[in-house]
Amino acid sequence: MNNSKIISKVLLSLSLFTVGASAFVIQDELMQKNHAKAEVSAEEIKKHEEKWNKYYGVNAFNLPKELFSKVDEKDRQKYPYNTIGNVFVKGQTSATGVLIGKNTVLTNRHIAKFANGDPSKVSFRPSINTDDNGNTETPYGEYEVKEILQEPFGAGVDLALIRLKPDQNGVSLGDKISPAKIGTSNDLKDGDKLELIGYPFDHKVNQMHRSEIELTTLSRGLRYYGFTVPGNSGSGIFNSNGELVGIHSSKVSHLDREHQINYGVGIGNYVKRIINEKNE
C-alpha cells in the first residue's frame with residue numbers, strides 16, 4: 001500500500017473519531033483542527049467576513065454601544081446583571097460565572113480545572129467593579145467556595161458547577177439576589193440575537209460588559225458572532241426574556257484557520273436536567 005493511501009485511511013479514521021466525539025469538547029486541539037475546512041466557497045467567506053468585521057472590525061472602544069458596552073453601576077444591581085460575577089482562581093485565572101441557585105454558580109469546566117479540585121483557591125465576586133482609578137467595589141461581597149463539581153455534565157461538556165459558602169453572617173448569595181432564570185436553547189435559531197454578559201479580562205479588569213451576539217449555527221453547540229476576549233469564559237448568554245440559555249466557552253477556527261467564531265454550550269434538555277438535579 002502506498003503512502004498516499006495510508007495517509008488517506010488515517011485521515012478518514014481521525015474524521016470518524018471526531019464526528020463520534022462529544023459535540024462540546026471545544027478545547028480539544030484535534031477538534032479545532034477539524035473545524036478548519038479545506039474548501040470553503042468565496043460566498044461563505046465573504047458573509048463571514050462581513051459579520052466578523054461588524055463585531056470585531058474596529059477597536060472594542062469604538063464598537064457601537066448596542067454591540068458592546070460596559071454595564072453601569074445602576075444596571076449591575078438589576079437582574080440579570082447582578083447574577084453575573086467574577087470567578088477568580090488564585091494565581092491562575094480570572095473568568096466569569098452565573099448564579100443559578102441559592103449557593104450554586106455555573107461556569108466552564110476548563111476554568112474550574114485551574115483549581116485542581118481545591119475549593120480554597122476559588123472565589124466568586126458578583127457584580128464586582130473596578131473603576132478607571134483602580135477603586136474596587138464588591139456590592140454583594142466575596143464568596144468562598146465550598147465545593148467544585150468539575151464534570152457534573154460529563155467530561156465532554158465544558159460546564160462546571162461551583163457551590164458557595166454562605167457569607168460571614170451565614171447569608172447565602174441567593175438570599176440577597178434572585179438567581180438566573182433557566183431557559184432553554186432548544187427554541188433558538190440561526191440569526192437570533194442574544195445578550196452575552198461577563199468580565200472580559202483582556203479588555204478591562206473587573207468591569208462587567210454586555211455584548212450583542214448573533215447565532216450563526218446550532219451545530220455542535222452554539223456558534224455566534226460577538227465581541228469576546230479571555231475572561232469572557234463562563235459568561236451568561238440570555239434571551240430577550242432574561243432567561244439563561246447558554247454559557248460562553250471559547251473562540252475557535254470556523255470556516256478555515258484564518259476565520260474564528262465564538263462557541264458556547266447551550267442549555268438543552270440534558271444540561272437543564274442536570275442543573276435541576278445538582279442545584280442548591
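Placement of Cβ uses the backbone N, Cα and C atoms for every residue, glycine included.
Among the features that Swiss-Prot reports, active site, charge relay system is placed at HIS110 (among others).
The feature active site, charge relay system is assigned by Swiss-Prot to ASP158 (among others). All protein chains shown were included, and the count of other CB atoms within 10 Å of the CB of ASP158 (active site, charge relay system) stands at 27.
SER233 to Gly appears in Swiss-Prot as a mutagenesis experiment; the accompanying note says: Loss of toxicity. Sequence-distant neighbours of SER233 (mutagenesis position) (same chain, six or more apart, CB under 8 Å from its CB) are ALA95, THR96, THR107, ASN108, HIS110, ILE111, GLY198, HIS248, SER249, SER250, listed in sequence order.
Taken from Swiss-Prot, the feature active site, charge relay system covers SER233 (among others). In this structure, SER233 (mutagenesis position) belongs to neither helix nor strand by DSSP; it is coil.
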Other CB atoms within 10 A, centred on HIS110 (active site, charge relay system): 19
